[in-house]
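Chemist: According to Swiss-Prot, the record shows the following:
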BINDING   LYS342, ASP347, ASP367, GLU429  Mg(2+) 1 binding site
MUTAGEN   ASP347 to Ala  Reduced stability
MUTAGEN   ASP347 to Tyr  Reduced stability
MUTAGEN   ASP347 to Arg  Strongly reduced activity, but increased chaperone abilities
BINDING   ASP347, ASP427, GLU429  Mg(2+) 2 binding site
MUTAGEN   LYS354 to Gly, Trp or Asn  Reduced stability
ACT_SITE  LYS354  active site
MUTAGEN   GLU429 to Ser  Strongly reduced activity
MUTAGEN   GLU429 to Arg  Lost ability to form homohexamers leading to impaired activity toward Leu-Leu as substrate, but increased chaperone abilities
MUTAGEN   GLU429 to Asp  Almost normal activity
MUTAGEN   ARG431 to Ala  Abolished activity but normal chaperone abilities
ACT_SITE  ARG431  active site
Amino acid sequence: MATLRVSSLFASSSSSLHSNPSVFTKYQSSPKWAFSFPVTPLCSKRSKRIVHCIAGDTLGLTRPNESDAPKISIGAKDTAVVQWQGDLLAIGATENDMARDENSKFKNPLLQQLDSELNGLLSAASSEEDFSGKSGQSVNLRFPGGRITLVGLGSSASSPTSYHSLGQAAAAAAKSSQARNIAVALASTDGLSAESKINSASAIATGVVLGSFEDNRFRSESKKSTLESLDILGLGTGPEIERKIKYAEHVCAGVILGRELVNAPANIVTPAVLAEEAKKIASTYSDVISVNILDAEQCKELKMGAYLAVAAAATENPPYFIHLCFKTPTKERKTKLALVGKGLTFDSGGYNLKVGAGSRIELMKNDMGGAAAVLGAAKALGEIRPSRVEVHFIVAACENMISAEGMRPGDIVTASNGKTIEVNNTDAEGRLTLADALIYACNQGVEKIIDLATLTGAIMVALGPSVAGAFTPNDDLAREVVEAAEASGEKLWRMPMEESYWESMKSGVADMINTGPGNGGAITGALFLKQFVDEKVQWLHLDVAGPVWSDEKKNATGYGVSTLVEWVLRN
């Protein structure tokens, strides 16, 4: 094999992920900012001007550094693996690929050829490290000119998750060796159709980009990624695979935005900052995305009593109701969709205060994980520009705090459809904000709605930290979303909508209470939301309380962006 060394950069598929800096970095020189929002025709024809303290008055005087998203040139190449030149070569191998003959030589032709070029070092290293191709295994060979990494794919590499893991392992190896130019290949592509190869290349690219990303905005010192280029070898070339790789780059940009929004603490990301981020997305893609932001007075005109009750205590950080609309100027009929995200930028629990070590109150900055996914999807779709859909992105952003003005246990609030809710737990606030958001979404004339919310701890008891729960009374919509998630490599599981449980949600003095008994909490939460969706609208609720955050990495995951984008494109 030719010595691994730095080769000249190639020009194809130049990537500039997240080229527009996040709004989090725009407030470093001025303690105040002001912006004006257009008011929807439902409220008024006038424009309101809002002034809000940020950055200079931030608790702790924290001011984020610039976002440092990966900028990697990605291309599919037909270069033979043994002829490739660069810093690091990563090979994905299944357990079957690692089979040996009676002389302990690889049966796999590519591994056999590589081992021959390396005078048996690949075979020796994999034996010494007990590398058998199992998922999660890897072995590294270092040379004066570079490195080769073998990555285990398990019994078979049949899902996007396997290829994401391969890309992430390659990114980790590149990071540890400070590689600038890397390549990724599969030991065998037998049995992969042309379409499967294209999808595999896209998943590998996704894994490398997201695996290279580190959120260093809040570190006093950070080490920037050295990775500049990725070659994907042996999976084909041409416009189709390049388009799919570009699609992966756009989705990754949305995922990274989602991660940054959730990672940023509540003293940085307030409801107003979420609104400004939405404005920035609309400004960047102004030919296809419009924006309306409603303040508290305008929400009051729309009778959003449930949402405003949650927001009432946060007098220093007032609520903003965000509505983005994606629509290309083509005349063809468009399917009308809505993506609704829970947008609690911080959740103290209110008077039902989150207390004790198990409350995880310190992580309640991630209670806007649904909103982050919705805004990340808006950014990605602004780049991808599908022509046959009209998509409404809706977030009722606010904080759930404690004050004399705040909502109390036992209060009765009225949603914008006239239904009354007895608040028996102020810490079940997300569903109250979503109630008015779902009503608003239905009023846009949409045909289908997906809402995403870090709604219940019960879903984590049922499904653990990595899997979202999907609730819908519509089998067709369930199938659409499950297929989109599978194609994206995100995990979800359809849960039952047990209607008999609704009896436990009835109030003695109002139409309903906002929480039921302890058992089946994820189901009763979904049944609550159903009360605010028009029967003519197909609706699915994703409880993403588990997968929006990685305890292992102590970081946001950007969960939901990929599935939402894939689902929109399939409509």
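Each Cβ is built from the backbone N, Cα and C atoms, and glycine gets one as well.
If you look for the noted substitutions, you won't find them, since the model keeps the original residues.
Mind mapping these onto the model and telling me what they sit next to?
Modeler: ASP367 (Mg(2+) 1 binding site) falls within a helix when secondary structure is assigned with DSSP. Remark: ASP367 (Mg(2+) 1 binding site) has LYS342, LEU344, THR345, PHE346, ASP347, ASN400, GLY430, THR454 as non-local neighbours, by Cβ distance under 8 Å and separation of at least 6 in sequence.
Its Cβ taken as reference, ASP347 (mutagenesis position) is surrounded by 26 other Cβ atoms within 10 Å in the chains shown. In the three-state DSSP classification, ASP347 (mutagenesis position) falls within a strand.
A sphere of 10 angstroms centred on the C-beta of GLU429 (mutagenesis position) encloses 28 other C-beta atoms.
For LYS354 (mutagenesis position), the Cβ neighbour count at a 10 Å cut-off comes to 17, with all displayed protein chains included.
According to DSSP, GLU429 (mutagenesis position) is assigned to coil rather than to any helix or strand.
ARG431 (mutagenesis position) has a Cβ environment of 26 other Cβ atoms inside 10 Å.
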Chemist: If you measure from the C-alpha of LYS354 (mutagenesis position), which of the recorded positions ASP427, GLU429, ARG431 fall inside 10 Å?
Modeler: ASP427
Chemist: By the count of other Cβ atoms within 10 Å, pick out the sparsest of the binding-site residues LYS342, ASP427.
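Modeler: Output over binding-site residues LYS342, ASP427: least Cβ neighbours within 10 Å is ASP427.
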